[in-house]
Amino acid sequence: MGVFNYEAETPSVIPAARLFKSYVLDGDKLIPKVAPQVISSVENVGGNGGPGTIKNITFAEGIPFKFVKERVDEVDNANFKYNYTVIEGDVLGDKLEKVSHELKIVAAPGGGSIVKISSKFHAKGYHEVNAEKMKGAKEMAEKLLRAVESYLLAHTAEYN
């Protein structure tokens, strides 16, 4: 089994604490609201939101995937860190066993933040991971982040 790493950094004008609170801690409710064209629903099927929690995420029509099942691995409120693993779903196809993500939001000069994501694509057997698949995951995450960011800019009193 090979492991393929992908890292990305995305700047945001939203301060780290506010972005973590909205995008991560309340993301299950907020993201389907602000990006229904991407995510139609997030359902907690086990756990209290902390490590071990299992979530079913259903994609909107028009997205090439139907659903994923994620396991929360770590939530660190003090350091704005969130780790989770995609453990099921058609996004994995027949070549991936799982995809682990480490997300950290850090303060940026000027009051904004930087969202750092490190992803590990765990291939089944000797399969290689298509670079387009990794790029597609980054683009979807950025689209969701921008939707949350736009919402927060329009609703300045929320998530403070």
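Just so it is clear, glycine is given a Cβ too, placed from its N, Cα and C backbone atoms.
In the shown protein chains, 16 other C-beta atoms lie within 10 A of the C-beta of Val38 (variant position). According to Swiss-Prot, the natural variant Val38 to Ala carries the annotation: In isoform 1B.
DSSP assigns Ile63 (variant position) to coil in the three-state reduction, placing it in neither a helix nor a strand. Sequence-distant contacts of Ile63 (variant position), defined by Cβ-Cβ distance under 8 angstroms and a gap of at least six in the same chain, are Val38. One natural variant catalogued in Swiss-Prot, Ile63 to Ser, is accompanied by this note: In isoform 1B.
For the natural variant Lys133 to Glu, the note given by Swiss-Prot reads: In isoform 1B.
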